[in-house]
Amino acid sequence: MESQLHELAEARWFLSKVQDDFRGGKINVEITHKLLEKLDFPCHFAHVKHIFKENDRQNQGRITIEEFRAIYRCIVHREEITEIFNTYTENRKILSENSLIEFLTQEQYEMEIDHSDSVEIINKYEPIEEVKGERQMSIEGFARYMFSSECLLFKENCKTVYQDMNHPLSDYFISSSHNTYLISDQILGPSDIWGYVSALVKGCRCLEIDCWDGSQNEPIVYHGYTFTSKLLFKTVVQAINKYAFVTSDYPVVLSLENHCSPGQQEVMASILQSTFGDFLLSDMLEEFPDTLPSPEALKFKILVKNRKVGTLSETHERIGTDKSGQVLEWKEVIYEDGDEDSGMDPETWDVFLSRIKEEREADPSTLSGIAGVKKRKRKMKIAMALSDLVIYTKAEKFRNFQYSRVYQQFNETNSIGESRARKLSKLRVHEFIFHTAAFITRVYPKMMRADSSNFNPQEFWNVGCQMVALNFQTPGLPMDLQNGKFLDNGGSGYILKPDILRDTTLGFNPNEPEYDDHPVTLTIRIISGIQLPVSSSSNTPDIVVIIEVYGVPNDHVKQQTRVVKNNAFSPKWNETFTFLIQVPELALIRFVVETQQGLLSGNELLGQYTLPVLCMNKGYRRVPLFSKSGANLEPSSLFIYVWYFRE
């Protein structure tokens, strides 16, 4: 009897929602599409057309209310959702409050759930008032809950800034872009303000500005010696000022590639000061005279990264003085060992360092006399006004690890090209991690990438490089990893590096085949696909799901499902995969949906989603999908089950 009452209540509710649209008798496919949205179940029009055609029995392009209900049930009352619902109900019609709590604790691992939480879920998602009033949930409410943001794969607490933000800047991975002003290739592509706006909205915290002398004493931004278009420096700065803290409160670093004359450098300094005002960091913080401040201490601050002459104390003493026309000579004395990248065992390295220190104390000018050390000089004129705006991010050429350990100051940052960084990460891994534990290190794409392609950033995160700069305008795997990694910590653009990359006494080596420190065993069941994107080449694509793990080399693995033929609307797999992840703190997981097109043409990417392994919820979860360009493809998603434990 109770079951029949609930069925009647559900029928009355459904009729009340749709009957007005059927006053004319039948509806077409466009109204069907809108009505599904009205019922809180938006659907891709391509899928609506397909299901509409299957249910239009008379092939008139119009359907009855019964035919619409069949379409609605096909979309909402999915078999895999109904099976879960039935497992926790006695009559397969209604989920009690206690049964909902049982489901949430046993299946979703919501261990702190209580009656007030379950009532809140019922009130939020149950659309049938009679059922809601009894603190129960129908399949309608349960389906709405399972398809809601609360059941997404990404952990809710990872959507907030939950990490300790009081460590020095060098203790964080920092979301960084390369050639931010470009929105295409590096030879003919246009420069555009949108490059900066888009990067900042995505949470990027380090922007590159390539500055050159312009006409009428107006510095310009473009990729020098190419045919890329030009932007006014002041226009770029104004855009940054508007969007700098829209997504994140934490500091923005402006990495200046400065090719300007002293006169136009002075103009740059004036523009920076007048535009940013108090947001521009122009003096050291009192509590951080000789150590890097934290992101928390630098909230809402703009930092300038550029060459600098003199010390922070000298800069402090000049505050308030007139610097017009004053030019400083920047000198770079480069000491290089003969074979920079050759391996050096720790004992030999310590002897080498001791020798440098002894020579330095005795007579700095004799350093070049050490066997194997070469010396050369470089000079450049810098406007004092611009030099004095560089505080905690002084650009300093990277010579080698030995030199940095002896000479490098706490506020000096290095930029290393990808090829050299890759070589160092393989041959000098311990020294590299020791270096990045102390100094901010930026890795940038090699010059040969004229098409603005990117490298895999994971290999440099593995050795602690803070600023792994990518071409944000170029979609693909590297940017998927970038976007996925920086979803963490509230999308703030700052992620605290794990202990193994901050504490050098741990002796971490990402290249070791095994790292026995509480690995994670991860099990994922790919259950089904929900309204997957339609292929550009076929309305009935053959779908495959690929799971990829990126992290230290030993954790890099790829597994895939079987191919489901001719079904993008609701393909089903029910396939289980297990992964052993040695260093989960550095691991990202990527879900890829492709359509199989044959050996010659290759697979077509339909959607993907990347996130940190430790940001995954357990239980039945929905994986949102994003296009190659990063567009959200909702309601396209995967329905999966996740379980993992740490040894």
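Just so it is clear, glycine is given a Cβ too, placed from its N, Cα and C backbone atoms.
Keep in mind the model shows the original residues, not the substituted ones.
Taken straight from Swiss-Prot:
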ACT_SITE  H223  active site
DOMAIN    43-78  domain 'EF-hand'
DOMAIN    163-307  domain 'PI-PLC X-box'
DOMAIN    502-627  domain 'C2'
MUTAGEN   D210 to R  Defective in Ca(2+) oscillation activity and shows slower nuclear translocation
MUTAGEN   K299 to E  Defective in Ca(2+) oscillation activity and loss of nuclear translocation
MUTAGEN   K301 to E  Defective in Ca(2+) oscillation activity and loss of nuclear translocation
MUTAGEN   R376 to E  Abolishes nuclear translocation
MUTAGEN   K377 to E  Abolishes nuclear translocation. Prolongs Ca(2+) oscillations allowing them to occur during interphase
MUTAGEN   R378 to E  Abolishes nuclear translocation
MUTAGEN   K379 to E  Abolishes nuclear translocation
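Structure coloured by features recorded in Swiss-Prot.
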residue : record               : DSSP (3 states)
D210    : mutagenesis position : strand
H223    : active site          : coil
K299    : mutagenesis position : coil
K377    : mutagenesis position : strand
**Study point:** Listed recorded positions among H223, K301, K377, R378, K379 whose Cα sits within 10 Å of D210 (mutagenesis position)
**Key:** H223
**Study point:** Those mutagenesis positions listed as K299, K301, K377, R378, and which of them has the most Cβ atoms within 10 Å of its own Cβ
**Key:** K301
**Study point:** Spatially closest candidate among H223, K299, K301, the listed recorded positions, to K379 (mutagenesis position) (Cα to Cα)
**Key:** H223
Review point. On a count of neighbouring CB atoms within 10 A, which of the recorded positions H223, K379 is highest?
Key: H223
Practice item. Name the one residue among H223, K299, K301 whose Cα is closest in three-dimensional space to that of R378 (mutagenesis position); these are the recorded positions. Key: H223
Check your understanding: At the level of the C-alpha atoms, what whole-angstrom distance separates K301 (mutagenesis position) and H223 (active site)?
Key -> 26
Exercise for review: Measure from the CA atom of K299 (mutagenesis position) to the CA atom of H223 (active site) and give the result in Å, rounded to a whole number.
Suggested key: 30
Practice item. May I ask for the distance between K377 (mutagenesis position) and K299 (mutagenesis position), taken between their Cα atoms and rounded to an integer number of Å? Key: 38
Study note, to complete from the structure: Rounded mean pLDDT within the domain 'C2' (502-627) lands at 93
